[in-house]
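Notes follow once the structure below has been shown.
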Amino acid sequence: MWYQSASLLGVAAVAQAATVHYSLDLTWETGSPNGVSREMIFVNGQFPGPAIILNEGDEAIIDVTNHLPFNTSIHFHGIEQKNTPWADGVVGLSQWAIQPGQSYTYQWRADTYGTYWYHAHDKAEIMDGLYGPVHIRPRPNRDSPFSMISDDPADIRAMKQAERNGKLVMLSDWDHLTGQEYMKAMEETGYDIFCSDSVLINGRGSVFCHDPEELTQMVPPPELAILNSSLTDKGCLPFVPPIQGNWEHHPDKVPPGLNEGCHPSTTQETIFTVDAAHQWASFHFISAASLKVLVVSIDEHPMYVYEVDGRYIEPQLAHSVKLYNGERYSVMVKLDKEPANYKMRAANDGGNQIVSGFATVTYEGGETSQRPSQPYIDYGSRNTSADVIPLDTNHLPPYPAISPASEPDDFHILMLGRTNSSWEWSLDGAAFLPSNLAALPPAILSPQAPEFADALKITTRNDTWVDIVFQLVVSETTPIQPPHPLHKHSNKGFLLGTGHGKFNWTSIKEAKEASPESFLETPVYRDTFTTSPQGETWTAIRYHVENPGPFLLHCHMTTHLQSGMGLILMDGVDVWPEVYADMITPM
């Protein structure tokens, strides 16, 4: 079986803190998640990988055995790794690569609650299917925000139960090329390629082929303005100069079928079964997408968003939620509709391709109505009416309230842009290539190692607050930038604000005094911060250094990280953890 069924993703776990063991066996086999066969990665013989279910406070021991024909490692995305930085899963920073035939054990404590995921952190193996969900159930006495949705005690009890038994929903894009083939295509053509074949929901999807003119009508106005033709039959933007910049390109080397040449195929959709007797259902959405920004909705079912990146927020009502790469949102849904089949839709935001994936939410028991459900969004992610409410991602107040320090101890501006071609990206003018780290002694052994003297990095002291401003650079070589979902390993940080133009100030304080409208009244607390694609813009964050070790800060678009868009946070160098080589060496 090549997929993980929706029912299995809700597997039960022990109800009290314990030591919980999981084994993940990685194999390279032929699969067809969207009806087209290709080689891919399976975890324990399935795709996506099995769910890791824990209770808050549990000790997780996860044994990974690599039967793949290449090196790998596993990162537990969003897990803070407090006091276990050697378990972060980044080759060259926290461990040596797990070579073919080797095994490696990750051990960490589930200090937090919420929705996370695990995935490959070597090369472009996410694009080959190495990922699976993680859910940590909150301790029974943890304060939850459900009373802000309903003050009915029965409703609150039902919502707490729904959270514990939530439906884990992995949203991803899928390509007929392997990850390494995709990266090779960019290197040989010089193009920044972003076309996918399918959108998958829990490992199932189809290839849909529509009329290019019909798809072009769904293109958002900013992208429509730069089109000099229609979209391709796969719904992808053609390779146009405003997107690709003033670099050398080789269109004759684009692999057939990559950007155009659509051939339909189908598989059975994932089905999520809900029971109206439970009153409420919770869906834990996880974006495992490599290239796509996915907007998710459930027909005729408003959603109360109550958790973002593994942290409660004051619940927000929304009909659709946009997920950038690596983000997680948990929602509560009232089960008060007639028994029927309701579409779950995951549509690309439309910036680089018009494409969607689908699943079905069905009510258990009773006669099922055959009428089609009414959507909130269309195939191109556009709202179907003026009444549709998208989630406002700038208004996500943490629950309970939490705020950053009023002043930082350190301040950095990073200049985001291209380096040597359309497809090579950087966080600050130089390429940070993960592939170059594989042969080096991992940085966790010593922050002063000469191998990392010239690496792109930020060095901090423990118990300090750090401000980082991400400045998008616009030039002839980069006339337009896509949104960059910048994921911070280790602990979360605060999104302070965003603005247009250049960040011409020497501090956040100075910027707030000059442009108060650019800053959020309540900073958003999360582990992924997405830049605005609207020309020359900046995004400001603040985080607390409280977990010494080497951690990545990087764009979570797989192709962007692999081409150089990352840097090292050498956090807490004054109290660096003592680590021995055998702790981080696979066997």
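The backbone N, Cα and C atoms fix where each Cβ goes, glycine too.
Keep in mind that this structure shows the original residues, not the substituted ones.
Within 10 Å of the Cβ of His119 (Cu cation 2 binding site) there are 24 other Cβ atoms, across all protein chains. If you look up Swiss-Prot, you'll see His77, His119 marked as Cu cation 2 binding site, on the strength of similarity to another entry.
According to Swiss-Prot, the feature Cu cation 3 binding site maps to His121, an assignment based on similarity to another entry. In the three-state DSSP assignment, the secondary structure recorded for His121 (Cu cation 3 binding site) is coil. The number of other Cβ atoms within 10 Å of the Cβ belonging to His121 (Cu cation 3 binding site), over all protein chains shown, comes to 28.
Look at Swiss-Prot and you will find 168-350 tagged as domain 'Plastocyanin-like 2'.
Under mutagenesis, Swiss-Prot gives Gln217 to Glu with this note: Results in white conidial phenotype. Mapped onto three states, the DSSP output places Gln217 (mutagenesis position) in coil. Around Gln217 (mutagenesis position), a 10 Å sphere centred on its CB holds 14 further CB atoms from the protein chains shown.
Residues or ranges marked as domain 'Plastocyanin-like 3' in Swiss-Prot (evidence: sequence analysis): 397-577.
Cα to Cα, His119 (Cu cation 2 binding site) and Gln217 (mutagenesis position) are separated by 36 Å.
Rounded to the nearest whole angstrom, the C-alpha distance between His77 (Cu cation 2 binding site) and His121 (Cu cation 3 binding site) is 10. For the pair His121 (Cu cation 3 binding site) and Gln217 (mutagenesis position), the Cα-Cα distance reads 37 Å.
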